[in-house]
Amino acid sequence: NLFQFEKLIKKMTGKSGMLWYSAYGCYCGWGGQGRPKDATDRCCFVHDCCYGKVTGCNPKMDIYTYSVDNGNIVCGGTNPCKKQICECDRAAAICFRDNLKTYDSKTYWKYPKKNCKEESEPC
């Protein structure tokens, strides 16, 4: 669920998901359109696509099982749908970590959605 996603982001990046990723670029936060603006925004685009492939459960609400082993997120549990949600969140948190150096709050934090009008690329 979104609370767990926040925890995974904090674990991987040391940053608050709400404060860093809830209103960034064209895809980080609620909804998404246009083309991703940078590598961080692309993490959110891929995460949105990943959630879009989940069927049979609610990615934003359902609780999944995970652990952290030597700094690595390990998704667990027996429910394949919930495990898929965890894998989406895990991949995004790692993507955020790997792209911290190019995170550009001056340009893309609270980026106007009116600037996200390009045709979206397919997932």
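Just so it is clear, glycine is given a Cβ too, placed from its N, Cα and C backbone atoms.
As annotated by Swiss-Prot, active site applies to H47 (among others). H47 (active site) falls within a helical segment according to DSSP. Cβ neighbour count for H47 (active site): 23 (other Cβ atoms within 10 Å of its Cβ, all protein chains included).
Around D89 (active site), the same-chain residues at least 6 positions away in sequence with a Cβ under 8 Å from its Cβ are Q4, F5, L8, H47, Y64. If you look up Swiss-Prot, you'll see D89 (among others) marked as active site, on the strength of sequence analysis.
Less than 8 angstroms from the CB of Y27 (Ca(2+) binding site) sit P36, D41, R42, C44, F45, H47, D48, each of them six or more residues away in the same chain. If you look up Swiss-Prot, you'll see Y27, G29, G31, D48 marked as Ca(2+) binding site.
Swiss-Prot lists E6 to R among its mutagenesis entries, and the accompanying note reads: 75% decrease in catalytic efficiency. Sequence-distant neighbours of E6 (mutagenesis position) (same chain, 6+ residues apart, CB-CB distance under 8 A): S16, G17, M18.
In Swiss-Prot, a published mutagenesis experiment is listed as K7 to E, annotated 95% decrease in catalytic efficiency. 500-fold decrease in catalytic efficiency; when associated with E-10. In the three-state DSSP assignment, the secondary structure recorded for K7 (mutagenesis position) is helix.
Swiss-Prot documents K10 to E as a published mutagenesis change and attaches the note 95% decrease in catalytic efficiency. 500-fold decrease in catalytic efficiency; when associated with E-7. Sequence-distant contacts of K10 (mutagenesis position), defined by Cβ-Cβ distance under 8 angstroms and a gap of at least six in the same chain, are S16, G17.
A mutagenesis experiment is reported in Swiss-Prot for this position, K11 to E, and the note states: 75% decrease in catalytic efficiency. Around K11 (mutagenesis position), the same-chain residues at least 6 positions away in sequence with a Cβ under 8 Å from its Cβ are V68, G71, I73, A93.
In this structure, K15 (mutagenesis position) belongs to neither helix nor strand by DSSP; it is coil. Long-range Cβ neighbours of K15 (mutagenesis position) (same chain, at least 6 residues apart, Cβ-Cβ under 8 Å): I9, Y21, F96, L100. The annotation that Swiss-Prot gives for the mutagenesis experiment K15 to E reads: 60% decrease in catalytic efficiency.
If you take the C-beta of K53 (mutagenesis position) and look for same-chain residues 6 or more apart in sequence within under 8 angstroms, you find Q84, C123. One mutagenesis experiment catalogued in Swiss-Prot, K53 to E, is accompanied by this note: No effect on catalytic efficiency.
Under DSSP, K60 (mutagenesis position) is assigned to coil, being neither helix nor strand in the three-state scheme. Among the sequence features in Swiss-Prot, the mutagenesis site K60 to E is noted as follows: No effect on catalytic efficiency.
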Could you work out which of the binding-site residues (G29, G31) has its C-beta surrounded by the smallest number of other C-beta atoms within 10 A?
G31
